[in-house]
Amino acid sequence: MEGNLISMREDHSFHVRYRMEASCLELALEGERLCKSGDCRAGVSFFEAAVQVGTEDLKTLSAIYSQLGNAYFYLHDYAKALEYHHHDLTLARTIGDQLGEAKASGNLGNTLKVLGNFDEAIVCCQRHLDISRELNDKVGEARALYNLGNVYHAKGKSFGCPGPQDTGEFPEDVRNALQAAVDLYEENLSLVTALGDRAAQGRAFGNLGNTHYLLGNFRDAVIAHEQRLLIAKEFGDKAAERRAYSNLGNAYIFLGEFETASEYYKKTLLLARQLKDRAVEAQSCYSLGNTYTLLQDYEKAIDYHLKHLAIAQELKDRIGEGRACWSLGNAYTALGNHDQAMHFAEKHLEISREVGDKSGELTARLNLSDLQMVLGLSYSTNNSMMSENIEIDGSLHGAGAKLGRRHSMENLELMKLTPEKVPNWNSEILAKQKPLIAKPSAKLLFVNRLKGKKYKSGSACTKVLQDASNSVDHRAPRSQKKISSDTIGDEGFFDLLRRFQSNRMDDQRCHLQGNCRTTSTAAASATPKLMKAPSVSVVSPNTDEFLDLLASSQSRRLDDQRASFSNLPGLRLTKGNSPSVLERLMTNDKKEPDEDFFDILVKCQGSRLDDQRCAPPSAATKGPTVPDEDFFSLILRSQAKRMDEQRVLLQRDPNRDSEFGLKELLQNNALLEFKHSGK
């Protein structure tokens, strides 16, 4: 009787487990179907429900982890994606599934790349590559090479972009990362070509072209993007075709072939309109506006910048609006329409204040100052020292010859404030005023050079600006407060400069977390309590207790980071039918870690230290209507280079230096002799 009862109980338990297994698998399959249909959020709900039900099948659970990680990655919840891909990796290693371990390592590497943990991502992707080669899995090897190339590309781009350098002018470590990406993409390309995978070839060509572009290899970038364009047309992939046209336009800009670049940007604009992507349409208009600025066709530049402005306003992209107003102000200035230029400069200033763009605010103020000088208006924040009796001589109208197109990016002459379309100034007045009418980009360069320096007083700032000025003023200064040699050195400018510097200092400060006691009595009372315990062990000659304490603390921290089978959600173990699974899990926990584990541990510890460092101020946010590859900075840099080329380098004469050094020595000796004789 008892035997029959035990048998009935076992049968009932089996049926319950069977229903649970079926329920878990059904939920997982429904989640997979929803994710494939594009509804990842609903799919995640079914996968989470499957995990709640649980399963004894480790391979099924591993597949659920992988799908959950991918779904969370698609939803941009990278912390959750990292968690489930880590569970998948742990489980795959536990059951000895090398193929599953390779895939989990690749997924983990992609997630770490997005989070900016590039060194850890490289370790994971390299593990994916090593296992694929061990298994002779060519498809997996190609995918691992592509992922590893993406990590190096992202690492180089991330470390190289914040600086003011030109494309291709990067530090050695950045160039090494980008070159490693090129090598990996080329290896991937040869492998997928042998496999006959045209879609993978297209992706490889696109990324290869982008990396060559960053390295400054613009001809190689053009070749790669042309191949990408060809494959995109084969598949009818309009989005990829549009990206290829845009990338080709960017490359031709830096080759100085502006006409060719404009043709590719027009094709980009056409496809963006076909795809009904308003943000990309605005980006194309913005790029075309800048291209025609480089071609000095300011009428067309204004037309495209106005289109960009309209779409930015439609999409409520204030950053894009500000950039459009800046560009329009420069173009109208070049045409001599200073009233319109003033309008857009004021709008640029207003938007820069609204979005907290201090650099844009400073640039807008300088542009307004320039335009007010041209129009003979008084400066809004201070009394201008420029007279309003400007004489205009009509006989000089049209005397200036229009500059031809320049192909060299080093010698561009753009955004003139006094083009030939404006009635020219009297030659004498023009000679006096022309040095004062500085280009916005030149002034911006000058202020950027001052950014990192400390100024002890306002007078010191004034002296630096006066020495650097090229302005001419024949009036003698009546007081120290009058600064007639440089109209930009006024109080409003210095107020802005001081605020700009203070904000930069605030961005570099560390913010203390938690409640801190600030009173001296509280600090005095708290200090002995805090220092009492460590003072005994540290000061004592016998530091064994301290080292034991440190070792135990470190071991607890390491234990917290270990993966245990009890922490795997959805894993159900029973005494009856899974002793082998439990034994494998326990055996896996007791294994001695290999050298690869310690390499990963060192990198992880290094990244944890990096996470505790003070991050630099974040880069300015870009709006959706401003393209990532914004070459408007090229216009500013070309202006800055022209200013640098006009500087005079003083050559030191060693004979003269020694002569002056001898004179100074003799004078000092004579002074000492005079003092001694007086005594």
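Just so you know, the numbers here start at 1 and follow the chain as drawn.
Any Cβ shown, glycine's included, is placed from N, Cα and C.
Substituted residues are absent from this model; it holds the original ones throughout.
Database features, via Swiss-Prot:
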| type | residues | note |
| --- | --- | --- |
| BINDING | Arg608, Arg613, Arg642, Arg647 | GDP binding site |
| DOMAIN | 490-512 | domain 'GoLoco 1' |
| DOMAIN | 594-616 | domain 'GoLoco 3' |
| DOMAIN | 628-650 | domain 'GoLoco 4' |
| MUTAGEN | Asn210 to Phe | Nearly abolishes interaction with NUMA1 |
| MUTAGEN | Arg228 to Ala | Abolishes interaction with NUMA1; when associated with A-243. Abolishes interaction with FRMPD1; when associated with A-243 |
| MUTAGEN | Arg243 to Ala | Abolishes interaction with NUMA1; when associated with A-228. Abolishes interaction with FRMPD1; when associated with A-228 |
| MUTAGEN | Phe254 to Glu | Abolishes interaction with INSC |
| MUTAGEN | Asn290 to Glu | Abolishes interaction with INSC |
| MUTAGEN | Leu601 to Glu | Disrupts one GNAI3 binding site |
| MUTAGEN | Ile635 to Glu | Disrupts one GNAI3 binding site |
| MUTAGEN | Arg642 to Ala or Gly | Reduces affinity for GDP-bound GNAI3 50-fold. Reduces affinity for GDP-bound GNAI3 500-fold; when associated with A-647 |
| MUTAGEN | Arg647 to Ala | Reduces affinity for GDP-bound GNAI3 500-fold; when associated with A-642 |
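Rounded to a whole number, the C-alpha distance linking Phe254 (mutagenesis position) with Arg228 (mutagenesis position) is 19 angstrom. Counting other Cβ atoms within 10 Å of each Cβ, the mutagenesis positions Asn210, Asn290 show the lowest value at Asn210. Within the same chain, residues at least 6 positions away in sequence whose Cβ sits under 8 Å from that of Arg228 (mutagenesis position) are Gly202, Phe205, Gly206, Gly209, Ala240, Arg243, Ala244, Asn247.
Between the alpha carbons (Cα) of Asn290 (mutagenesis position) and Asn210 (mutagenesis position) lies a span of roughly 20 Å.
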